[in-house]
Amino acid sequence: MGLPEYEADSEALLSQLTIEFTPGMTVSSLLAQVTTNDFHSAIEFFAAEKAVDIEGVHYNAYMQQIRKNPSLLRISVVAYAFHVSDMVAETMSYDVYEFLYKHYALFISNLVTRTLRFKELLLFCKQQFLEKMQASIVWAPELEQYLQVEGDAVAQGVSQLLYKMVTWVPTFVRGAVDWSVDAILVSFRKHFEKMVQEYVPMAHRVCSWLSQLWDKIVQWISQASETMGWFLDGCRDLMTWGIATLATCSALSLVEKLLVAMGFLVEPFGLSGIFLRTGVVAAACYNYGTNSKGFAEMMALLSLAANCVSTVIVGGFFPGEKDNAQSSPVILLEGLAGQMQNFCETTLVSVGKTCTAVNAISTCCGNLKALAGRILGMLRDFIWKTLGFETRFLADASLLFGEDVDGWLKAISDLRDQFIAKSYCSQDEMMQILVLLEKGRQMRKSGLSKGGISPAIINLILKGINDLEQLNRSCSVQGVRGVRKMPFTIFFQGKSRTGKSLLMSQVTKDFQDHYGLGGETVYSRNPCDQYWSGYRRQPFVLMDDFAAVVTEPSAEAQMINLISSAPYPLNMAGLEEKGICFDSQFVFVSTNFLEVSPEAKVRDDEAFKNRRHVIVQVSNDPAKAYDAANFASNQIYTILAWKDGRYNTVCVIEDYDELVAYLLTRSQQHAEEQEKNLANMMKSATFESHFKSLVEVLELGSMISAGFDIIRPEKLPSEAKEKRVLYSIPYNGEYCNALIDDNYNVTCWFGECVGNPEQLSKYSEKMLLGAYEFLLCSESLNVVIQAHLKEMVCPHHYDKELNFIGKIGETYYHNQMVSNIGSMQKWHRAILFGIGVLLGKEKEKTWYQVQVANVKQALYDMYTKEIRDWPMPIKVTCGIVLAAIGGSAFWKVFQQLVGSGNGPVLMGVAAGAFSAEPQSRKPNRFDMQQYRYNNVPLKRRVWADAQMSLDQSSVAIMSKCRANLVFGGTNLQIVMVPGRRFLACKHFFTHIKTKLRVEIVMDGRRYYHQFDPANIYDIPDSELVLYSHPSLEDVSHSCWDLFCWDPDKELPSVFGADFLSCKYNKFGGFYEAQYADIKVRTKKECLTIQSGNYVNKVSRYLEYEAPTIPEDCGSLVIAHIGGKHKIVGVHVAGIQGKIGCASLLPPLEPIAQAQGAEEYFDFLPAEENVSSGVAMVAGLKQGVYIPLPTKTALVETPSEWHLDTPCDKVPSILVPTDPRIPAQHEGYDPAKSGVSKYSQPMSALDPELLGEVANDVLELWHDCAVDWDDFGEVSLEEALNGCEGVEYMERIPLATSEGFPHILSRNGKEKGKRRFVQGDDCVVSLIPGTTVAKAYEELEASAHRFVPALVGIECPKDEKLPMRKVFDKPKTRCFTILPMEYNLVVRRKFLNFVRFIMANRHRLSCQVGINPYSMEWSRLAARMKEKGNDVLCCDYSSFDGLLSKQVMDVIASMINELCGGEDQLKNARRNLLMACCSRLAICKNTVWRVECGIPSGFPMTVIVNSIFNEILIRYHYKKLMREQQAPELMVQSFDKLIGLVTYGDDNLISVNAVVTPYFDGKKLKQSLAQGGVTITDGKDKTSLELPFRRLEECDFLKRTFVQRSSTIWDAPEDKASLWSQLHYVNCNNCEKEVAYLTNVVNVLRELYMHSPREATEFRRKVLKKVSWITSGDLPTLAQLQEFYEYQRQQGGADNNDTCDLLTSVDLLGPPLSFEKEAMHGCKVSEEIVTKNLAYYDFKRKGEDEVVFLFNTLYPQSSLPDGCHSVTWSQGSGRGGLPTQSWMSYNISRKDSNINKIIRTAVSSKKRVIFCARDNMVPVNIVALLCAVRNKLMPTAVSNATLVKVMENAKAFKFLPEEFNFAFSDV
């Protein structure tokens, strides 16, 4: 090592000076060496600016700053000398230049980082001097300013604790001779607890909780080794170092986090980082001398690894303010790869090797193992360059991890097992075989080219390739017939010489690369060849110059059968290829022709055109020259699609790479569609062998062997001369020969081969595969035997007579199998034995286990010996990499610790200790822990009980605005402010740094709240802070006037006031209200408020003489100002126990109410009927009236229409005056009783467990959202009108109520939302200037700032209820009408999320959108049955009122986490959701405050309830499992063990038998009851039990489960619901007969699902008993059957339109139009024409025109003169025409308003225009009838026209009867 070139005397001085360290040396002896003048001179020499950097030591900017400061440099050198003296185990002597330039510089440069800068160095120095000299270093202010750091204020005890831990751990690890992980961790735990007890006794109880962690760390080592499997058996040392390093580092970070939360540490300073960069590095240096080869490089590498670990671990526990570090093994490995990239670039370039950049590594590596493999490869190259030796372990590891050889071997083993179980390979399995084969060949090539790979690994790969090739040969010629996926077909079409063939070949190559397939996976098909010679189920089939020549059959005709999902046997030339079926996955075609040839003999051109999934029309760009090296450079690709009878251009692509991306995307979409289409068929499909009998197999063998000398007859026994050879295969050193005749008689013997071994081997393979295929696909083999094929094909289980001598399972199980085994025929056993020998099946071992066992010991011996000689730094670095990929158990616990926040365990210790001068009691560090374990409800006395002679106004203010905030033993007074905010004392709340679960106690109610310190807003020049959160209960906005917001204007200098406080009496257990008369002075001078280190100064305050006591802070000062009592100040401090000080109210901004609704309310002085969830707060002002339904719309039908069916349902009670109300329930009010369901919300849930459950659900959402990229808000137009053609984006219902307060402006005939929109009924928009439009704009502008004040109307639901809910105990359900603008904004923010949930119902629990008529019901049943036969069918009590704000806040966070977006959008989502849980409800003339539940009129009610339902079940599942100490793996396996589906409050829970001892109905019922949730049996609501039921006994959505076949389940509706439809009909929008007929059709359809026989009998009864219904009015059974067949092909929700389309006779005719131009409109007569608004702008009408707008939403007041808006109700079965009554009144009647306007216009020489949107047929008919009625058209013309109409559509058959005037002159 060279030295700086300085004066010779200085260099000589340094070379002679040494420093010596001995074990156990005293501090004085060390100081004697480092305090000499010579040593100080050496330090000055080291600090000289001209000094040259020594090789291997990097002097960063921070290091240079240390060298420039003599004091810091000397102190740090001495501190390092102290540190080294602790680490030596034997006497060591260093030259001073070596000590300074190498050891000290290396250590300090690692200690000083860019992130923490000098903090660790200063702490390190403090610790060393504190430990060795009991002296505390105080850094001078100028030094701190020079280093730009803040002084640390760490207690001595904590400093010593941390120092002891840092120095002890590596020392102990270094001294552990046997490297026992258990010994290291056990000792570490004991030492840790000892240090805590000695130095920080107050923290001992926290550490006792932490000590539970060490019990698990030992398990992580074993689990990691098991995870990595056979390969790491020989490198346990490496895994020990890796896991121990990560685990201890995490433990220390957790300790530090706890100490910070407890207030022992002011801020974190990276204890784990110090441990890694000092302890681990020092321990790794032991016995690795400084003169060793590569010492500097090794230590730099280890430091690099330590820095990466520290970044991940510290970043997990202490994330940055802006960048939240993602702590995971992926981040660790990516960081390590990036650091090694920079580190290795210079060291490896000399040998011609460079490391891949980290971004390239991340791109190329598809998984964690691949990334680790790349890193180990770099490490291998580094060792070769640095130390000069080759390591086979790293060479093997880089290959095994980089290529995931272990996963490759397991996949091969799985494929072989599947082949044994089925005797064939499916389409997907064949694809997997080819992918694995190509990967194996690539690994073989890579291993041989790189060198250094162990022979055992190479042989293992070769064995896998050989067995894959055998499996490929076996499966590629199979003829098993079954369902297959339709191939994805691409047609490259274009003119000749455009490069189509080249393009097709290149696309094929890119597809092969994408799927990892080799070049032999393509079959080039010549349509002229009648045979498919050489076809081996290749994934790709190419057809070049398709249809270029005429063939028979034609090329187009051949495509019909190829591009299908039906099995298609091919015509093969070779006998051995007989029966192969086509099942390639891709068919690529190049052709010059776009259309089908007339000579193709294809009867349906559409069938051919629909089989071309993508048409790529290839052309050349004339502006670009052809480039032979890049033929695609001048190509243009036009993507065509055949749709609606023509070719449509989808897009035009000019770049080849974009084309490939497009084709791959379409390919993936096609595959997903096929999987969905065939999912059920794949499960239930039976596959047929093309061999009808075993004789056919034997005949095939005879034909194969004909002409070849395969078998030598002389070697056959005499009795077997007439038999055929089945096989002759080698086994255990001899051959097993099996012969069989046509009667299946078998002769077997062991001996020599009976023919040519090589040829006979191929012959035997084909015969065995054919025979095995026939055996498994036939019914000959017992199904019990087929279920145990893995054991039955094992040759070790047979003796030489082929008798089965093995054992299946345990003895008791095997005994049950004996009869089945005995029933097997000998030819069965011969085939099973032979296939087992052929496939190398070994006893009780998979193929994977056999192969691994063959190499395991050899690798263990080799790796153990090699790793033993590695330098320790390499061991530690490599161990960290292995732990990152193998330590899954550690990482799981680590993520749980990181993700838990500070948790409730830390909540009570968050505040810290401070002075008692401000009169708030200091938070107790253990308050939250005490609360957590002693959660006993506190008794209290309400304020009205206190003996007070105070003015009632002051009491009312206290009741509305004062509250207490409670956590643990801390009880604070706060002031509630409108807008979900409160004011509180700054000196207390500034010390709360972590989230807390607190309780808010107000007058008459209390609730829990998750306090988040991030929502505290500092108020300058005030001792108050403002806290705001959406989940706080709001106080009435009328309370705003109860505060004095402008003290300068309103307050005099001296005034009288009331001092009011309400503190908790600990001894009495109640809140005690007190008051005092005070004289208040307004002070305008500085007041200093101190609390320990806390100091705050305010320039203005209120002062009064009052003997205030502790905990008075937060008390109210109320004065009579401006004619009313107001809060003028909040008590914040006291002076010497005599003078009180209050802070003036800050100038807050009021939060506007979007609805401005409270102007209609008269608020009560105090709330009434108070409960946990609701309270009556006001009444409606005089004259304010809310119109609600008072009479039912349900009409009872005549008795003969009841069809002798029972009915126990009647219309519900809507008004208190209903005479049906029983006498004992007199006074029952349905509107007010409806709000009572919100009176008792559920109890608060444990936030940690709730967060864990939310993360589980959120993870499922993210899994479903991989391909879902649209979660943004939709436009207002889309929120109103929906999106045409987009699933689950329907328009907003306009017929429903507009909500409060807009409902108050209704006129007599107006109703619903229609009056606030305008448009043509297809596309509408808000009418500007209306109350809804204004409220919408206000809500949009403010939703992100605060929770809107929501007012709903509770409206009794007009429905049929059981008689007991009317006559016995009235119980009418209510639904909530919410304001229109609120619903619109919610739809904008959440519509895409709702679409996502509904579209993924097949994967999620929420089943909103399910179609019970489709196969969805069958899939739901299969999903339940998959978990087992134990199903809980549950029913909640008052579910609508259970949801708490705590859970709603969590749901809002989940949705925001999934949907993302800007902060403004996230805040708006949260506020809109939270408004539901804290709103006002109008119940007739009273107003109630509701603080829980979901209003039924909320657009997302059913979605949110479904999510809440799922959270409840998941929460109590984990709670119950952990309470019973179930294995954690089961706790975390909800989705594996439980099948859950929800739909609002409806659910089904299928429970796996494994967890029934822990989780059943009884335990679930009890657990829910503890939280205030009542759940009962859904089938028997009176039962006290919640038993398991079979799925067939359960119901869901009032539908049961009836299994029709192995795959089809029906969902018949409860008959009681059906019969009630015959007794009562809703006549709101139609005549009674029409409504009844609609119900009859629905009942008929539902009865068909019960059974076709019942439907037939019901149909006949209807026709017999209801005389006016004809057979043509009812669908036939054939139509019903077709309806269900159609529905089972659908995936979307059912709707009435679909039902009408398939069951209504009137709609089965062809569509009607007068002419092709009729859809644009037509000329009816000279005076009357019709126009389609899609093509005509009525606003541009002429002065000589009169316009009628039919069924649009344009208000009449907004239309120009001469325009008239007409709306009708469509009649059922009338082809779109209005009801009979409407037509009679408006068309047939001559003096109707419409006819008058027409006649007036005609007399004025004006033209009349009838306008509508899209469907013009009804308007055309109305126009024609109007023309003939007003004598503008001859009757002969109208007669002929209408007759033609009726011929085309049966729906209009009623026209002659109703409009006789149009058919004859009357």
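Including glycine, each Cβ sits where the backbone N, Cα and C put it.
According to Swiss-Prot, the protein carries these features:
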{"type": "DOMAIN", "residues": "462-633", "note": "domain 'SF3 helicase'"}
{"type": "BINDING", "residues": "Gly494, Lys495, Ser496, Arg497, Thr498, Gly499, Lys500, Ser501", "note": "ATP binding site"}
{"type": "ACT_SITE", "residues": "His987", "note": "active site, for picornain 3C-like protease activity"}
{"type": "MUTAGEN", "residues": "Cys1113 to Ser", "note": "Reduced protease activity"}
{"type": "ACT_SITE", "residues": "Cys1113", "note": "active site, for picornain 3C-like protease activity"}
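Structure with Swiss-Prot features highlighted.
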residue	record	Cβ neighbours (10 Å)
Gly494	ATP binding site	22
Lys495	ATP binding site	11
Ser496	ATP binding site	8
Arg497	ATP binding site	8
Thr498	ATP binding site	21
Gly499	ATP binding site	19
Lys500	ATP binding site	25
Ser501	ATP binding site	13
His987	active site, for picornain 3C-like protease activity	25
Cys1113	mutagenesis position	27
Those same-chain residues, other than Gly494, Lys495, Ser496, Arg497, Thr498, Gly499, Lys500, Ser501, found with Cβ within 8 Å of the centroid of the ATP-site Cβ atoms are Ser590, Asn592, Val618
Helix, strand or coil: which one is Lys500 (ATP binding site) in, per DSSP? helix
Please classify the secondary structure at Cys1113 (mutagenesis position) using three-state DSSP. coil
Return only the integer: C-alpha distance in Å from Gly494 (ATP binding site) to His987 (active site, for picornain 3C-like protease activity). 80
Could you check what DSSP calls His987 (active site, for picornain 3C-like protease activity) once collapsed to helix, strand or coil? helix
Can you see whether DSSP assigns Gly494 (ATP binding site) to helix, strand or coil? strand
When distances run from the Cα of His987 (active site, for picornain 3C-like protease activity) to each of the recorded positions Lys495, Arg497, Gly499, Lys500, Cys1113, the nearest one: Cys1113
Rounding to whole Å, the Cα atoms of Ser501 (ATP binding site) and Cys1113 (mutagenesis position) are apart by 86
Report, in whole Å, the straight Cα-to-Cα distance of Cys1113 (mutagenesis position) from Ser496 (ATP binding site). 91
Expressed in Å to no decimal places, the gap between the Cα atoms of Lys500 (ATP binding site) and Cys1113 (mutagenesis position) is 84
For the C-alpha pair, I'd like the distance in angstrom between Arg497 (ATP binding site) and Cys1113 (mutagenesis position), rounded off. 90
Taking every residue in the domain 'SF3 helicase' (462-633), the average pLDDT works out to 86
One should report the C-alpha separation between Thr498 (ATP binding site) and Cys1113 (mutagenesis position), rounded to whole angstrom, as 86
For Cys1113 (mutagenesis position) and Gly499 (ATP binding site), determine the Cα separation and express it in whole Å. 85
